[in-house]
Amino acid sequence: MASNMLSIANPSLRVYNKGFSEFSGLHTSSLPFGRKGSDDLMAFVSFQTNAVGGKRSSQNGVVEAKLKVAINGFGRIGRNFLRCWHGRKDSPLDVVVINDTGGVKQASHLLKYDSILGTFDADVKTAGDSAISVDGKVIKVVSDRNPVNLPWGDMGIDLVIEGTGVFVDRDGAGKHLQAGAKKVLITAPGKGDIPTYVVGVNEEGYTHADTIISNASCTTNCLAPFVKVLDQKFGIIKGTMTTTHSYTGDQRLLDASHRDLRRARAACLNIVPTSTGAAKAVALVLPNLKGKLNGIALRVPTPNVSVVDLVVQVSKKTFAEEVNAAFRESADNELKGILSVCDEPLVSIDFRCTDVSSTIDSSLTMVMGDDMVKVIAWYDNEWGYSQRVVDLADIVANKWQ
């Protein structure tokens, strides 16, 4: 192909492996008992929190005990995680407790009614003053800002889903271990030497010896799978990324003080340029790309769904249709359920509650000359990310020793 030509993909209006809400969190619980009164519910809380075990073993294919899971921080990711987990069949996880400073009434209400996800199609209610019930599944609620004080040891907690965004280094996350938990999964980029795993990219490297792990960021989970495909098929020399990202709770509703002067400005009124470590973090899961990628974020006035714009120089000459074909092949095989390719002319809201980590917008794939590739990928930065947190927690459970 001539070096001054621009190649743009020609979509055939098909959607490959779209994966919208397969695990929508709207399925009913498979627990073998009905809804009961508050006395029975509290008795069940006592049974759950004092049950022996947590380690999983299998005999003739029957799971003898599930991994006992605590959620620390019941915000956007914490509640999305619970909905995603609730929608899974035969999960190896058992969520038994939530640490939430808002208390039982708030935890129950915000789980049931969500401005983005809609009303949870489950029977959600308080169970006394120290638990909530989700389709008869009783989950204890505790409240303490210091993880060291949490009752993880007494409750036999195997895995903590660390969803506050605060305890992201070894010292902070390690407080859960001090409290008696056996492992911690951080739902944010980890700091220091904490192992980082992105499902579909490097999760096979996880071993039971890891006590604290990170699921990386939502943007890294979107970027890494298709970057892996690009590098394997065409060889990435260098590149830059921009994520046009929905605003988050870290921003201000109206102008107010913030350590980042741009994030101090009203989130719903501005396009806010800010930093992101997502591109550099790809090197944590794909070490051969260290130093080859960088990027920024543009926070925009939408509440959910974001989109990555990646431009890379590649070593192998190519054209847009060939790039999309590589994505389709991976989406149908090793990255099935992680990556998808969409040929429809859609907009951000159409990707709300998408289960996959990233959806390639094939009509926007471009190749300038024959070695500069531009790829656009959509992702639900809450729901899709939370599905991967559940996936990684499942891997922890399945590799339990």
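Using N, Cα and C of the backbone, Cβ positions are placed for all residues, glycine too.
Don't look for the substitutions in this one, it keeps the originals.
Listed in Swiss-Prot for this protein:
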- Cys218: active site, nucleophile (ACT_SITE)
- Arg76, Ile77, Asp100, Arg145, Asn381: NADP(+) binding site (BINDING)
- Ser217, Cys218, Thr219, Thr248, Arg263, Thr276, Gly277, Arg299: D-glyceraldehyde 3-phosphate binding site (BINDING)
- Thr101 to Ala: Reduced affinity for NADP, and slight increase of the affinity for NAD (MUTAGEN)
- Ser257 to Ala: Reduced affinity for NADP, and slight increase of the affinity for NAD (MUTAGEN)
Notebook entry, point to check: What recorded positions among Thr101, Arg145, Cys218, Ser257 are found with a C-alpha within 10 angstroms of that of Thr248 (D-glyceraldehyde 3-phosphate binding site)?
Noted result: none
Check: Between Ile77 (NADP(+) binding site) and Arg299 (D-glyceraldehyde 3-phosphate binding site), what is the CA-CA distance rounded to a whole number of Å?
Finding: 18
Check: Among the binding-site residues Arg76, Arg263, Arg299, which residue has its Cβ surrounded by the fewest other Cβ atoms within 10 Å?
Finding: Arg263
Next item on the list: Fewest other Cβ atoms within 10 Å: which of the recorded positions Ser217, Thr219, Thr248, Ser257, Thr276 wins that one? Let me know.
Entry: Ser257
Check: Rounded to a whole number, how many Å is the Cα of Arg145 (NADP(+) binding site) away from the Cα of Arg263 (D-glyceraldehyde 3-phosphate binding site)?
Finding: 25
Notebook entry, point to check: Does anything in the same chain, at least 6 positions from Cys218 (active site, nucleophile), have a Cβ under 8 Å from its Cβ, and if so what?
Noted result: Ser306, Tyr379, Asn381, Glu382, Gly384, Tyr385
Notebook entry, point to check: Which whole-number value in Å describes the distance between the Cα atoms of Arg76 (NADP(+) binding site) and Thr101 (mutagenesis position)?
Noted result: 14
Check: Over the residue list Arg76, Ile77, Asp100, Arg145, Asn381, recorded for NADP(+), what is the maximum interresidue Cα distance in Å?
Finding: 26
